[in-house]
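Among the features that Swiss-Prot reports, domain 'UvrD-like helicase ATP-binding' is placed at 1-278. Among the features that Swiss-Prot reports, ATP binding site is placed at SER10, GLY11, LYS14, THR15, LYS16, THR236, ARG283. In Swiss-Prot, a published mutagenesis experiment is listed as LYS14 to Ala, annotated No change in AddAB ATPase activity, KM and kcat for ATP hydrolysis are unchanged, helicase rate and processivity are unchanged, enzyme-Chi-DNA complex is 3-fold less stable. Among the sequence features in Swiss-Prot, the mutagenesis site ASP41 to Ala is noted as follows: No longer recognizes the Chi sequence nor generates the Chi fragment. What Swiss-Prot notes for the published mutagenesis of THR44 to Ala is this: No longer recognizes the Chi sequence nor generates the Chi fragment. Here Swiss-Prot notes a mutagenesis experiment, PHE68 to Ala, with the remark: Reduced recognition of the Chi sequence, reduced generation of the Chi fragment. Annotation of the mutagenesis experiment TRP73 to Ala in Swiss-Prot: Reduced recognition of the Chi sequence, reduced generation of the Chi fragment. Experimental mutagenesis is annotated in Swiss-Prot for PHE213 to Ala, with the remark: Wild-type Chi fragment generation. Look at Swiss-Prot and you will find 281-586 tagged as domain 'UvrD-like helicase C-terminal'. Among the mutagenesis entries in Swiss-Prot is CYS801 to Ala, noted as: Loss of iron-sulfur group binding, loss of DNA-binding. The [4Fe-4S] cluster binding site annotation in Swiss-Prot covers CYS801, CYS1121, CYS1124, CYS1130 and rests on experimental evidence. Listed in Swiss-Prot as a mutagenesis experiment, ASP961 to Ala is described as follows: Loss of 5'-3' nuclease activity, helicase and DNA-binding are unaltered; when associated with A-1172 in AddA nearly complete loss of bith nuclease activities. Among the mutagenesis entries in Swiss-Prot is CYS1121 to Ala, noted as: Loss of iron-sulfur group binding, loss of DNA-binding.
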Amino acid sequence: MGAEFLVGRSGSGKTKLIINSIQDELRRAPFGKPIIFLVPDQMTFLMEYELAKTPDMGGMIRAQVFSFSRLAWRVLQHTGGMSRPFLTSTGVQMLLRKLIEEHKQEFKVYQKASDKSGFTAQVERMLTEFKRYCLEPEDIRRMAESGTASEYRGERVLSEKLHDLSILYQQMEKSLADQYLHSEDYLTLLAEHIPLAEDIKGAHIYVDGFYQFTPQEFRVLEQLMVHAEHITFSLTADKPSYEREPHELELFRMTGKTYYRLHQKAKELNLDITYKELSGTERHTKTPELAHLEAQYEARPAIPYAEKQEALTVMQAANRRAELEGIAREIHALVREKGYRYKDVAILARQPEDYKDMVKEVFADYEIPYFIDGKASMLNHPLIEFIRSSLDVLKGNWRYEAVFRCVKTELLFPLNEPKAKVREQVDQLENYCIAYGIKGDRWTKGDRFQYRRFVSLDDDFAQTDQEIEMENMLNDTRDWIVPPLFQLQKRMKKAKTVQEKAEALYRYLEETDVPLKLDQERQRAEDDGRIIEAQQHQQAWDAVIQLLEEFVEMMGDDEISLDLFQQMIEAGAESLTFSLIPPALDQVFVGNMDLSRMYGTSCTFVLGANDGVLPARPDENGVLSDDDREWLKTIGVELSSGGRERLLDEHFLIYMAFSSPSDRLYVSYPIADAEGKTLLPSMIVKRLEELFPHHKERLLTNEPEQVSDEEQLMYVVNKSVAQSFTASQLRLWTREYDISDVWWSTYNVLMSEQDRLQSKKLFSSLFFRNEVKQLERSVSRQLYGERIQGSVSRMETFNACPFSHFASHGLHLKERQFFKLEAPDIGQLFHSSLKLISDRLREQKLDWRDLTKEQCELFSYDAVERLAPKLQKEILLSSNRHYYVKEKLQKIVTRVSGILSEHAKASGFVPIGLELGFGGKGPLPPLTFQLKNGCTMELVGRIDRVDKAESSKGLLLRIVDYKSSDKGLDLAEVYYGLALQMLTYLDLSITHSADWLGMRATPAGVLYFHIHDPMIQSNLPLGLDEIEQEIFKKFKMKGLLLGDQEVVRLMDTTLQEGRSNIINAGLKKDGSLRSDSAAVGEKEFDLLTKHVRRTFQEAGEQITDGRVSIEPYKMKNKTPCTYCAFKSVCQFDESLEENEYRPLKAEKDKTILEWIKKEADGNEHS
């Protein structure tokens, strides 16, 4: 029995020596005793490939490459150690989730933390660490109870942590005893079964690529030393460490410590020990500067490198994106100009998660094949999401979010249906469910989904053919979504045990054809060359089956709730990872500086060399803190390295990365993150400057104009990248900056290609201005027709912003509807409630002034009850919260009807029209305009309320409009066409009064009635009558009145002098109007109505002529963009030269009337 220790610095040729030795052995005796090459998991593929490509051998039987886990499987298969099933990390996490729920009341520290996401995984990692370091549950319990830990900082926190962990550890071992094996037990079993393994006896074993070993692994190595014929240990170190452990500040502390322990064990076993120390740097024979870096990295003081050097490049970038794109360009240059293959290039990062997603995006753009080393989570795979969301549907009472998470995995889609069509149907159904608030038994009960595009609270319309077609499609889509999930729900309710629930879930997957659908996706991915994706589909299905099998194996007969079942499935799913091998040989390797292993790398890029990243700051996200670990170490408990030791080992990891390439090393760092926050360079960059004082940093930039013309050529990598950078350079040229001739040449090449449509579209965007051209008359006619029928509010929308009108009425764009009660819905309810009360009064031959308080309450209650089922898809009946809202609305309607009754008692005006229609089937004709361009425009709508009164002037009419917001009539808004409704309604009523009422009427005014439930604030105590009086004042109507005292007295018969409590007017002692009254003369009313008509005429002509410009107004701080639904469509941006608000000047009513009079005079003379 013998042991050889092979020692040398990085690049000295240790691995190559081992491979040569194995190859020589294979040539000498192809069928001799076994040769075992033991390496880390990440290195097995590389070493197998290196041995397999030996030119003069057609294959190998004698030599095999193993990791510890693969060696364990091999030995245990041959020696009978596989009698009990192994539980993977996934199975252990599911078991732990169950144990946590069962024992959380016994915890001292982790009662609350145990419910948090990720806790199960942290505990599993901790218990795995205990196993790796050969600590039994009893050891942990003893430490918790001994009081030793409690001395730590005078607190019992560590003791209580160990108490909680010992409970879970003990219960886990109890659950596994004699039935299953923890995934970490394989090494313990391996050590026990090596004496029985014939393959080990007489074997030659080579151990390479490791920096350190766990106690479990040391036990295995001890048995290998005892039973193998010869074992060779290869370790990266500057000298043998057989007399003492190295000092903790030495660069090779980690490997030196490992060397010492292995050497001591070999001595204990009386092995024949030989030593081989490799000096020199075989890897860097052609690159003396890299040899200098390897030799001097840890030297203090450093010896500067005086010669010319090209093998090292330090690069600074503005951000990570610029850094990665610069590296992609450099890789292209290495492959294109220097003759390298992609497989010769490696990219290493200390925090690869900062770059992972960006690597995929950038390398796809630059057409660089790559392989990202490491295991990716399966959580985002459609199958895992399908299972999780399906269980969420059952647990969450069929919330639409969970249902559509499930459906959008596309694993529920009908087999062999066109996916594009099904996706469209699913989107339509999702919009419907969001708008109608579909959840719970509304999915599963037999009632069909009812679809109505337009719903009125006042009228019932028959369904249109389009609505019927949509309704049928929605129900057909629902009919293939619900049955499988509903069947799963029924089976889960019936299932009691874990096995029954697992069977229900598996049957659900089978019945929805998930295996077949995944196989189709796998085949599609293979056909398209997406090899990794194809592997992932197969691995995901295998992982789910294994998860369910382990679940049933562990606790198949246990009765658990659906909630706990889901938690355990979630815990298991969170631990599932893809394990992939490189799908091709010629790829750039992207790895982790800590875990990845490389061999034969020519060029290495080290990314993200920033302060706090390289060397990395240790994190303390584990169950035990660094202080906990340090304390346990002082009492002889060995665990994995704490933060302090990990920080000491960082320089070794950096050294290994820097010495990994044979030809070129690139070190880069960004100076800002994605949010623009400053990032500082690492101390390593400073160290490189000391070692190479003549070296100049390069700048990696995505702005070619910052580098020379020759360097700008590097940006022309391929067509898509060239298009992007050419566009950015031409954009500078449009701003009158000089650009290199490189880009004009590139532009000419791109535009001369046969396939130049994409380039043409891209470059045309350089001259884009966020403007909309006026529609051609023919297009306008196709959109609107020769005869426009619209509403007053539509004209107001046009005057506010022509593009908003075009989006809503030309393109018919609509916002997604949500199942929630909004202000327009409440306003609609108030209007319709007051109409119903008015209709009931008319039926009972009552007047508003006759209403009692009890009648107000009864009528209001009945009105809201009748309307609630029609309002916003029955939202007021959908929940207890909305029932409460309904009661509040009933109280408001009661309050309002009481105020209207009081107003009626104090008024000479009486209602003669409620919800009075004009146009269509209404009693009044539409407001019609013959436009100059030959089109006709009709305005139709409804007037909330028209009141009449008899006076010495004859018949008076006024308009009352119900508003759920406090509003008055702003004549500036009237002038600019933003508030046209009230004067239009008055105009129509007056114009057609002779035909409608039998006599010509005079305008009395327009008033807004604010529907609300006011709160009264007072510094003094008030009696009930005083409170009612204050509330009454809050309902004062605002608007514009005819400036006549008789009219004012008719509107408020209680008014003698002073301000009215009913209208915004008042009388002086002599009976004349107060100056603060909102009143004008009859002539001014005539001017205003004529101005409104002119405004309609102009708007109609502009609409039909095709005006669609992006021109929102701005008056004071008010702009229609604030609540516009189409901001994302027009993309109005005030910072753009062509986008400016249309300024409207706010003036007093007197000034506005003067403007209108001047315009009217001008029109008369023209």
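Glycine is no exception: its Cβ is also placed from the backbone N, Cα and C atoms.
Nothing has been swapped: the model has the original residues at all the noted spots.
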Between THR44 (mutagenesis position) and THR15 (ATP binding site): CA-CA distance (Å): 13
Alpha-carbon spacing, CYS801 (mutagenesis position) to CYS1121 (mutagenesis position), which is rounded to whole Å: 9
Intrachain C-beta neighbours of GLY11 (ATP binding site), sequence separation six or more, cut-off 8 angstroms: THR281, GLU282, ARG283, HIS284, ALA291, GLU294, SER659, SER662
Secondary structure of ASP961 (mutagenesis position) (DSSP, helix/strand/coil): strand
Among ASP41, ASP961, the one of these mutagenesis positions whose Cβ has the fewest neighbouring Cβ atoms within 10 Å: ASP41
Cα-Cα distance linking CYS1130 ([4Fe-4S] cluster binding site) and THR236 (ATP binding site), given in Å to the nearest integer: 63
CYS801, CYS1121, CYS1124, CYS1130 excluded, remaining Cβ within 8 Å of their centroid ([4Fe-4S] cluster): PHE803, SER804, ILE1110, PRO1112, THR1119, PRO1120, PHE1126, LYS1127, PHE1132
For SER10 (ATP binding site), the three-state class that DSSP assigns: coil
Among LYS14, THR44, PHE68, TRP73, PHE213, which are recorded as mutagenesis positions, the nearest neighbour of CYS1124 ([4Fe-4S] cluster binding site) by Cα: THR44
Output field, ATP shell: CB within 8 Å of site CB centroid, site SER10, GLY11, LYS14, THR15, LYS16, THR236, ARG283 dropped: GLY8, ARG9, SER12, GLY13, LEU278, GLU282
Residue among recorded positions ASP41, THR44, CYS1130 with Cα closest to the Cα of LYS16 (ATP binding site): THR44
Alpha-carbon distance [CYS1121 (mutagenesis position); ASP41 (mutagenesis position)] in Å: 59
Among LYS14, PHE68, TRP73, CYS1121, CYS1130, which are recorded as recorded positions, the nearest neighbour of PHE213 (mutagenesis position) by Cα: PHE68
Model confidence over the domain 'UvrD-like helicase ATP-binding' (1-278), averaged pLDDT: 87
